[in-house]
Each structure stands twice: as C-alpha cells, then as structure tokens.
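Peer 1: Pasting a structure below so you can have a look.
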Amino acid sequence: MRIALVATLVLTSGIANADEGQWQPYQMPSIADKLSERGIDIPAEKLADLTSYPMNAVVGLGYCTASFVSPQGLVVTNHHCAYKAIQYNTKQEHNYLEQGFLATSMDKEPSAGPNERLYITEAVTDVTKDVTKELSQDPLTRYEEIQNNSKALIKNCEVDDNYRCNVRSFHNGLEYYLIKQLMIRDVRLVYAPPESVGGYGGDIDNYEYPRHSGDFAFLRAYVGKDGKPAAYAEDNIPYKPKSYLKVNADGVKAGDGVFVAGYPGTTSRYNLTSELKFASDWLYPTQAKRYQLQIDTINAMGQEDADIAIKYAGNMASMANRMKKLNGLLAGFKATDIIGIKQSREDNFLAWLKQNPKLNQNLIAELEVLLAEQQQVFQSNYYFTNAQSSTLLTAANSLYRLAKEKQKSDAEREIGYQERDLAMFSSRLKRIDSSFHVDVDKTLWQQDLRAYLAQPNRIAALDDALDLNNKETNLEAKLDGLYSLTTLTDQAQRLAWMDADTTTFETSTDPFIRLAVALYDTNMAQEKAEKILDGKLSTARPDYMAAVIEYYKANNWPVYPDANGTLRISYGMVDGYQSRDALYKQPFTRLDGIVAKHTGAEPYNAPQKLLDAISEQRFGDHLVKSVYQDPRGWICRLFSCLDKPEEFNSVPVNFLSSVDTTGGNSGSPVFNGKGELVGLNFDSTYEAITKDWFFNPTITRAVHVDIRYILWMMDKVDHADNLIKELDLVRN
C-alpha cells in the first residue's frame, strides 16, 4: 500500500460512517458539522437554497442528472445518459454512436428527441397535512383520496405549461412533498465522444474498477424567443440559466472532501428483511433470466441487421446495465450476508420496541401480512404483465385507456392521462419509431408469451383473445398475422388514435386495438386490487417508519429518506478501498490504463486519435504531477509521510469517492469543497451494488469521470474549442 495514502486511510477509518445518506437539501444545515469534517467549506445553508448557486444549476433528465456549465444553457451529463439522444440522431450513413459527434456552432446542434426534457427544481414544499387530511379508513377510498389531494396540489402548482409539479412520498408515506420544476422542452445534442470513449470497457468493466471511461456528453437547453420554455423550433434561442457551475481545472486529490447533487432513483434501506428475501430468492433471479434472454436475442439479430443494432442500442445498454446490477446484487447478498445483517437490525428494533410500550408492538407483524399479499399478487401478475410487452400492444393499451379516461373530468382522470400529460404522451408515441423493429418486437413478445404459457396463472381474457388454449394454435403464425394487419406501426396512425372515442376503439378491426379492448377489464380489475393493497400499506408503512425513525435517532444513526427520484445531496471524500484480501484499489486511474487495456476490439477499442494523443504526450496544462496530499500539510504533521507526494504525471481519467449514490445519480456533478465542478458521477464499484439495501461504508465507492480528463479530451483530442470557451474555468 502506498505510504502517501496512509494518512488518508487513517482519516477514512475514523469517520467512515459519516458518509452515509442521500439527504434532502433542506436537511443540510443539520449535518453542517459533518460537511465541515470532510473539508466541505461551502455553507450548508447555501446547499439548502434551491434558488442559488450551485443547486439551481443542477438539473434532472427524468432518468439521470445533469448540470448547467455555461451562460448559454450548455449542460454536461454522462454519455450513457445522452445515449438515446445520440442514437436518435444516428443513421447508418453517420453513426454518431461509433464516430462521436461535435457541433462546432450552435446552428449545428440537432434535437435530442421529441420527449427529451430538462427539469430544474425550483421549490420543494412539505404538503403532508394537505395530502393526509381526513383520510378514510377504507383502503380503496383512502388510496383515491391521497391521489385526489395530490392532483389538486399539482393543479394549483402548475400555473402554466412551463412548470411540471409532482407530489412525492417520502419515508414510505410518512411525509409528502410537492416538487415544482421548470421544464425545458427543447433539448439538443452538442458533443459526445465515440462510444469507444464514453463506454470504454463496455459491460465487462461496468460496475468494476479500475475504470477508464470517458462517460460524458454535452447537451443544450433551448427556449422560445421570449425566454420561456417552448417546443422545438429552429429559431429557438439558448436558455440562460440563473446559475452555471464553475469548472475547477485542477480537480481534486486523495483525501479531499467532495459532494454530489442529483436525482437518485430508488433505494430500499428501510424495507423489511422479508422484502430483501423476496428480491433475492425470486424477483432478481426471475428478472435476470428474462433480461439475459432478451439481450442474447437482440444481440444476435443486431449482428445480422445494422438497423436493428442502431435502434436497440439504447435498450441494450440499459438491459446490460440492469443485468449486471442484478447479478451483482445476488452475488453481494451471498458474499456479505446482507439478509443476516438486516435481520439482526430488525431483531434489535423489535427488542427496542418492547422497551417502548406506548408504540404499536405489532407494527412489523401487521406489515408482514400485507407484504406477503403484495408479493403473492406481484408473482401472480408478473407473467401476464410481461405477456403484454409488445411495444404496439403497450401503445394500444395506453391509447384505449386514454379514451376511457377522457370520459371523466380532467380532475378525475388517472395521473398520466390528464390534459397536462398529453404532450409527453404524444412524444412517447412519436419516439417509438427510433427504437422499434417489427421482427425484434415480435420475437421478444413471443418469448414472453411462451413464458406466460409455461406457468399456472393463466388469464382467460388473454387466452381467449389469442386462442392460447387451443393446442393447434401456431403462436408464431398468430403473431405474424397481428403485426401484418395492424396500422400502429405508422406514427400518424398512432397519433390519430389519441382523438378516438371508445366506440371507435371497440369497433376497430386493428388486431392490437382489439386485443387492448379485450384485456382492458382484466387490467383494470388487477389495478383496482393493487390500489386496495396500496391503501392498506399507506397506513401500515408510515406507522412502521415513524417508529423506525425514532429508533434510528435513539442510536444516533443518520435519518434520511430512501431515494425516490427527487433532488438529493450526498457527501464523502476521494478515497480508494480494500476490495479483498491484499488488494487495495487506488482512488485515481491514468491515461496509461487506457493504452494497457486497448486490444483494438470492442469494448477495448480506443480511437486512434486518443491513442496518438497519449503516445505523443500531448498533455498540455492538463498534466497532473500528483494526486496525493502535499506532505507539508497538516495531515503529515500527525502521520509519517514521504518527503514528496508520489508522482502521478498523467491525466486522471476516473476517480473514486465515498459518496452515497444509486441509479439516477448518473451524470450528477461532483463538487469540491468550494462547490466547483470536479467530475461527473457515472457508476459504483461491484462490491457496492448492494448499497441499495444496506450501506457499508468500508466498501461503498462511487466512480466518477475526472473533469481533467473531460477537459483534456475536449482540448487535445476532439478540439471542442468552441465549448471550452463557454466554460467558467477556475484553478486552485
């Protein structure tokens, strides 16, 4: 182990537990001392203020995170987050996935796609009392009242089409917050390196370390000439954000405090052990089996047809990522006995509960009954749900549901089918063409139907509609007939169905429309049963969470909500880790590692211009002499250090930190202690995958693209001089 890191390692071991938490911004003042311990000097009150720097420069993509980095609406995120935008503009004659893309001027920036959005969170308001006031004890009525109260709040919040508001549940329904976001509807592609840079190492390196991935890309936000959000138009102008991030060209060193801000998707840290067992024993293995079959199928078909390979590139990347995460979760459950750890903590909670007789002693028992029912319902519906996986059937189901919902007043409609939702509804129908191929869709659907036929939970409506009980039925021929007779493969026809009434649907001869009509009552009955169960859980889960929070506080453990796709902040330090016996992983990787991994074949096929820049040592002022702390600093007055920090003499490519992240944090800006951009979050280590269920500070590490690699790529490899000029570059 490097002597230069001894001090850092000692420091880490002392306060590692402090790094846990995906905190709501308003909570930051309560952990100000923790931030200070990490060397994060930006005032905690500033991080709680969504209207000022740096928080108002952090934006959501709906599935990833990004940030403004110029006064002209330039946005930086991960390459894999911009993947569908790159794919949308990729054709066989100009394959931007393979070749990369750089717009040398704003007039050359193409649309990222009809349903790409940027969301800027402007306000987060506690509306718990408004959502939960005077709720019925009847489960279905209770569920509907929560929904209706939420819809009323959303309607009052969305003062015009420029804003998107949502009510989100926190702590499993114990709290509710109204999220108000400015929505940018014209997003354009600006710059993306080739996939052989942005995804260097591919699925082999995914969730692994050391990494050498240039997982970055640039988009731009556009608005109408009046400065307000507008749909795509050629004469739209760049959006001028209220703030944009300072970019620190000197980056960070080992031991430096860092924090990330972003939109983490889902974690399950407060869930019961029985839920973890269900995921481990049935859900994850079942999902992994299906993903693997789909990946193998699309990969084989893509090798025969370049159009398929391009259209399904985004889906393949997403499925491969999910597949590796599932396998990592399953391996991690066995390697670290997380089930045992969770059960032990649950047992301790029950013991504490007995010492607090004023609290409901049956909290877990009551919740377990409902969870068992929920798992049974999920299992029984799983194969029927997948049996409707055809893209065209999914569209038909949604379109018929829209016609049904339009029979109600807008306030009574389900979320997703209100007037506020129709623009995005239309965009999704348009976007189908960019990631759809009849042969692939039909093959995947046939696989799901065969899996459905092989299990006992059969649905009469589906069996009758497709004649599945008839042993003489040739499933392949049956599906060929459906696809050959439908008009839903045509975008104009799909969009026209948005204006059709229920009678038009019910008298249609289109086979997918007819199938959607036939399945509607069954789908609605299942949805109603799920709502009733959700209504029951909306009482049991908050009661459980209230007691758990009290228990956590009694133990002086961090209390923060599970991730739910809303804006959060996590902090930590730049740090390596002991991945297994005698194997310590250093916090930084170098350009040399790209060359060492290069084979010329995917996924280690670095572009020649990148290899040339490395071999010719065209580093410029991006060369970093050392990524370790100066031994003359205070830390080395306490510990024995080398006379000089160990030499690095390269450009840092990726680095590790102990920040707490999960899916959705991809693209999150990584800040130094001053609140300046020093990298982008893009992955986690394989050992850390199980952090969605249980946070282990010893091995939990996030993987980031170093800003110095991004700037070097822009400067010395791709010559994105026009973009470099836009950035507000600072140095230490």
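From the backbone N, Cα and C atoms, a Cβ is placed for every residue, glycine too.
Although substitutions are noted, the structure shown does not include any of them.
Pulled these features from Swiss-Prot for this protein:
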ACT_SITE  His80  active site, charge relay system
ACT_SITE  Asp215  active site, charge relay system
ACT_SITE  Ser666  active site, charge relay system
MUTAGEN   Ser684 to Arg  Catalytic activity highly decreases and the Asp/Glu preference is inverted, i.e., peptidase activity toward Leu-Glu-MCA becomes smaller than that to Leu-Asp-MCA. Partial restoration of activity for Leu-Asp-MCA; when associated with G-691
MUTAGEN   Lys691 to Gly  Disrupts the acidic residue specificity, as it more efficiently degrades Ala-Asn- and Leu-Gln-MCA. Partial restoration of activity for Leu-Asp-MCA; when associated with R-684
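Thinking about packing and proximity, how do these listed features fit into the structure?
Peer 2: DSSP assigns His80 (active site, charge relay system) to coil in the three-state reduction, placing it in neither a helix nor a strand. Counted within 10 Å of its Cβ, the other Cβ atoms near His80 (active site, charge relay system) come to 25, all protein chains included.
Sequence-distant contacts (6 or more apart, same chain, Cβ under 8 Å) of Asp215 (active site, charge relay system) comprise Asn78, His79, His80, Gly198, Gly199, Leu680, Phe682, Asp683, Val705.
Within 10 Å of the Cβ of Ser666 (active site, charge relay system) there are 27 other Cβ atoms, across all protein chains.
A strand conformation is recorded for Ser684 (mutagenesis position) in the three-state DSSP classification.
All protein chains shown were included, and the count of other CB atoms within 10 Å of the CB of Lys691 (mutagenesis position) stands at 24.
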Peer 1: C-alpha of Lys691 (mutagenesis position) to C-alpha of Ser666 (active site, charge relay system): distance in Å?
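Peer 2: With the alpha carbons as reference points, the distance is 15 Å.
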Peer 1: Between the Cα atoms of Ser666 (active site, charge relay system) and Ser684 (mutagenesis position), find the distance and write it as a whole number of Å.
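Peer 2: Roughly 10 Å, rounded to the nearest whole number.
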Peer 1: For Ser684 (mutagenesis position), just count the other CB atoms lying within 10 A of its CB, please.
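Peer 2: For Ser684 (mutagenesis position), the count of other Cβ atoms within 10 Å is 26.
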